[in-house]
Amino acid sequence: MRCLLLTLGLALLCGVQAVEVTPIMTELDTQKVAGTWHTVAMAVSDVSLLDAKSSPLKAYVEGLKPTPEGDLEILLQKRENDKCAQEVLLAKKTDIPAVFKINALDENQLFLLDTDYDSHLLLCMENSASPEHSLVCQSLARTLEVDDQIREKFEDALKTLSVPMRILPAQLEEQCRV
């Protein structure tokens, strides 16, 4: 009986851990993701994270630039005090090619779900340190013209995450070019 309970408990524990696994890219060429990108859609685990117009997470990716150390500089644009502002976020490389550590925007990890390097890139920022465990994802495109295939890839990728996500289209009028 003890053995059965131990086996059942172990099986449940393994099942819980399997739910937390996020499907990320196994390889990433940071040189190929360099350049201009446009945020075409956002998704959040908690819509209140993006409620306020000046929410710190309402930042739009404008470009990516790899550093010689293998880190990734992320050029963001956002509104502060009704004006356009730029911010550069440094994402530090980890042992996993598509996962980076960040210390900004109340988040602590950035990971890439998918990219073809030429037309789309799907990334998420996660705060696993807080009790709420928040997640914000963005669908990026090289051009402002987005086809249905990119939207579908984003929706499909979000379904694989461990928390339910709500998709919000990126509002072009909220974005600014600085």
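Cβ from N, Cα, C; glycine included.
Those substitutions? Not in this structure, it's all original residues.
Natural sequence variation is annotated in Swiss-Prot for E27 to D, with the remark: In variant C. DSSP classifies E27 (variant position) as coil under the three-state reduction.
Recorded in Swiss-Prot as a natural variant, Q86 to H carries the remark: In variant C. According to its DSSP assignment, Q86 (variant position) is in a strand.
Here the C-alpha separation of Q86 (variant position) and E27 (variant position) works out to 29 Å. Listed in sequence order, the residues of the same chain lying 6 or more apart from E27 (variant position) and placing their CB within less than 8 Å of its CB are P97, A98.
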